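Only one structure is covered here, and it is reproduced in the block below.
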Amino acid sequence: MDITELLAFSAKQGASDLHLSAGLPPMIRVDGDVRRINLPPLEHKQVHALIYDIMNDKQRKDFEEFLETDFSFEVPGVARFRVNAFNQNRGAGAVFRTIPSKVLTMEELGMGEVFKRVSDVPRGLVLVTGPTGSGKSTTLAAMLDYLNNTKYHHILTIEDPIEFVHESKKCLVNQREVHRDTLGFSEALRSALREDPDIILVGEMRDLETIRLALTAAETGHLVFGTLHTTSAAKTIDRVVDVFPAEEKAMVRSMLSESLQSVISQTLIKKIGGGRVAAHEIMIGTPAIRNLIREDKVAQMYSAIQTGGSLGMQTLDMCLKGLVAKGLISRENAREKAKIPENF
């Protein structure tokens, strides 16, 4: 079985990931659970050959030098995949994350009107956060697609690697892949300010320099979308501020309070009857929220979100209650993800 057959099988099963690991049969993750494919275990040289076949020379060199590498790979007519190849105690390994070839719209994903309102802001910082595999890329792709269909703007994305490919519809879209089209996030962001973008997507705000440049871009009149691995709006503010040295924290709080438009923290939950659905905590940069950021009163944010329902804000628990009421998720699954489980 070659790699394209394995990937086609994986996509057909609706898997989010295909795992190849020397010494074990191939496995797929479906609806959050890792399951074995009914095939014999793969030897190290088989796994090594499967991943080497789809790498270019630079990726092979990286893999040999650093013992791991990231790249993207497309099976025409099936999907694109984000690949991480690595070594483990039994030999070679690789994980293929499925990137659906079709960008789903906000309507198809069941995203409310508030997401359109957040996308429509002319400038500022919009952060979509959550753990790995929580659907951040899918949410952001839908928001960019909405803008691509409704505005005459220049959208510039900086990703590692490029996940969803956006055609230029009403917007001009330029997508840059780290290590292929640019040396790094901070380098690409620095030159982005001279590339006349209206909207900038920063695939990952990993380090101080990238976060600083994203804040500067938002402050200078661009709409900047970024992602972090935080699990709530309050933790997101802390994470951004904590990256900076003590003497800069007050200045960063001030910058954030002026430029932050929204924080959307999401998680995926198993649906009744199969599949998964996203649950969101949504914080909007209202005057009250901006004040809390400026005065370092992050602990009071949760209650400000609770009382901001009329403005489109919601806590994760409010969202979970709505999903339970619609019959989409079970109380048990809601309880697992809830901030206050006894409410379920």
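Glycine too: its Cβ is placed from the backbone N, Cα and C atoms.
Taken verbatim from Swiss-Prot:
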BINDING   Arg82, Gly133, Ser134, Gly135, Lys136, Ser137, Thr138  ATP binding site
MUTAGEN   Gly135 to Ser  Complete loss of ATPase activity and twitching activity
MUTAGEN   Lys136 to Gln  Loss of motility
MUTAGEN   Glu163 to Gln  About 50% loss of ATPase activity and twitching activity
MUTAGEN   Glu204 to Gln  Complete loss of ATPase activity and twitching activity
MUTAGEN   His229 to Ala  About 80% loss of ATPase activity
MUTAGEN   Ala288 to Val  Loss of motility
MUTAGEN   Ile289 to Ala  Loss of motility
* Structure fact -> Within 10 Å, the Cβ with the most other Cβ atoms among the mutagenesis positions Glu163, Glu204 is that of Glu163
* Structure fact -> Comparing local Cβ density (other Cβ atoms within 10 Å) for the mutagenesis positions Ala288, Ile289 points to Ile289
* Starting from the ATP site formed by Arg82, Gly133, Ser134, Gly135, Lys136, Ser137, Thr138, give every other residue of that chain whose CB sits within 8 Å of the mean position of their CB atoms, in sequence order. => Gly130, Thr132, Thr139
* Residue among recorded positions Arg82, Ser134, Ile289 with Cα closest to the Cα of Glu163 (mutagenesis position) -> Arg82
* Asked: Which one is it: of the recorded positions Arg82, Glu204, Ala288, Ile289, whose Cα lies the shortest distance from the Cα of Lys136 (mutagenesis position)?
  -> Glu204
* Structure fact -> Here the mutagenesis positions are Glu204, His229, Ala288, Ile289, and the Cα closest to that of Ser134 (ATP binding site) is found at His229
* Structure fact -> Ordered by sequence, the long-range same-chain Cβ contacts of Ser137 (ATP binding site) under 8 Å (at least 6 apart) are Ile99, Glu163, Phe164, Thr227
* To do: Within 10 Å of each Cβ, count the other Cβ atoms and name the one among the recorded positions Arg82, His229 with the highest count.
  => Arg82
* Sequence gap of 6 or more, C-beta under 8 Å: which same-chain residues meet both conditions with respect to Gly135 (mutagenesis position)? -> Gln266, Leu268, Arg276, Ala278
* Structure fact -> For His229 (mutagenesis position) and Thr138 (ATP binding site), the CA-to-CA distance in whole Å is 15
* Structure fact -> Using a 10 Å radius on the Cβ of Thr138 (ATP binding site), the other Cβ atoms enclosed count 21
